[in-house]
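Enquirer: There's a structure below that I have some questions on.
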Amino acid sequence: MAKSGLRQDPQSTAAATVLKRAVELDSESRYPQALVCYQEGIDLLLQVLKGTKDNTKRCNLREKISKYMDRAENIKKYLDQEKEDGKYHKQIKIEENATGFSYESLFREYLNETVTEVWIEDPYIRHTHQLYNFLRFCEMLIKRPCKVKTIHLLTSLDEGIEQVQQSRGLQEIEESLRSHGVLLEVQYSSSIHDREIRFNNGWMIKIGRGLDYFKKPQSRFSLGYCDFDLRPCHETTVDIFHKKHTKNI
């Protein structure tokens, strides 16, 4: 296992801090997070190398960069194999009142240009604020580099007069998506309980509260009303898996 042993001079302090964290995560077998830190630390070391004139220091830096790159590559191969075997699992715990968990912040890592189809299973896309949550999720998909063409939604049907509002809201979202070249297919189930989101690049995300994990804003003019990275969250758990194939709803 790689060790951070980087000399603490002003130029390399940032790199040393990130790489120290990478080694800690590595030792705890938190490989996805460790890989991110290794990659960031390597980029910082490369910047230090560009500004270093002393040949001895340059040689030492190249050696350290090579060592960290080897470790990062080994972790990447391990994670890729986990994905191939369908064993990959990452868990994120969102604490009560935590911020920084907008849909873009949570999902962007898993949305690349290969994503063309999305499946959402969530029994609670019914009330007005839940319809807005689904709309924000769709907006996020449209803005990402992926080329989503079809969105499948499986949810439960509201009761009474609220059913009209739910159907009308989803119809308006469907029409709006169609104007952007995206097909929305909605199905209803009275027995749905699970909440999960799947992309056709193999990623599957299960959120304990589904899309409805944001708290109500304190007022219409409080921070977080518009920017959901600033919106406090309810406590929930996010489980992320990777499978070679996703199933249809």
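Every residue, even glycine, has its Cβ placed from backbone N, Cα and C.
As the structure is a computational prediction, the values presented were derived from the model and not from experiment.
Pasting the relevant annotations from Swiss-Prot:
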DOMAIN    8-86  domain 'MIT'
MUTAGEN   Glu73 to Ala  Abolishes interaction with CHMP1A, CHMP1B and CHMP2A. Abolishes location at the midbody
MUTAGEN   Tyr132 to Ala  Abolishes homodimerization; when associated with A-221 and A-225
MUTAGEN   Arg168 to Glu  Strongly reduces binding to membranes; when associated with E-221 and E-231
MUTAGEN   Arg220 to Glu  Strongly reduces binding to membranes; when associated with E-168 and E-231
MUTAGEN   Phe221 to Ala  Abolishes homodimerization; when associated with A-132 and A-225
MUTAGEN   Arg231 to Glu  Strongly reduces binding to membranes; when associated with E-221 and E-220
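Walk me through where these features lie, including what they touch and how far apart they are.
Expert: Taking the Cβ of Glu73 (mutagenesis position) as reference, no residue of its chain lies under 8 Å away while being at least six apart in sequence.
The Cβ of Tyr132 (mutagenesis position) lies under 8 Å from no Cβ of any same-chain residue at least six residues away in sequence.
Around Arg168 (mutagenesis position), no same-chain residue six or more apart in sequence has its CB under 8 Å from its CB. DSSP gives Arg168 (mutagenesis position) a helix state.
In sequence order, no residues are near Arg220 (mutagenesis position), counting only same-chain partners six or more apart with C-beta under 8 A.
Taking the Cβ of Phe221 (mutagenesis position) as centre and 10 Å as the limit, one finds 8 other Cβ atoms among all the protein chains shown.
Residue density at Arg231 (mutagenesis position): 21 other Cβ atoms are found within 10 A of its Cβ, drawing on all protein chains shown.
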Enquirer: Please spell out the DSSP helix, strand and coil residue counts for the domain 'MIT' (8-86).
Expert: 68 helix, 0 strand, 11 coil
Enquirer: Helix, strand or coil: which one is Tyr132 (mutagenesis position) in, per DSSP?
Expert: helix
Enquirer: Over the domain 'MIT' (8-86), what is the model's mean pLDDT?
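Expert: Residues in the domain 'MIT' (8-86) carry a mean pLDDT of 88 in this prediction.
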Enquirer: When DSSP is mapped onto helix/strand/coil, what comes out for Arg220 (mutagenesis position)?
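Expert: In the DSSP reduction, Arg220 (mutagenesis position) maps to coil.
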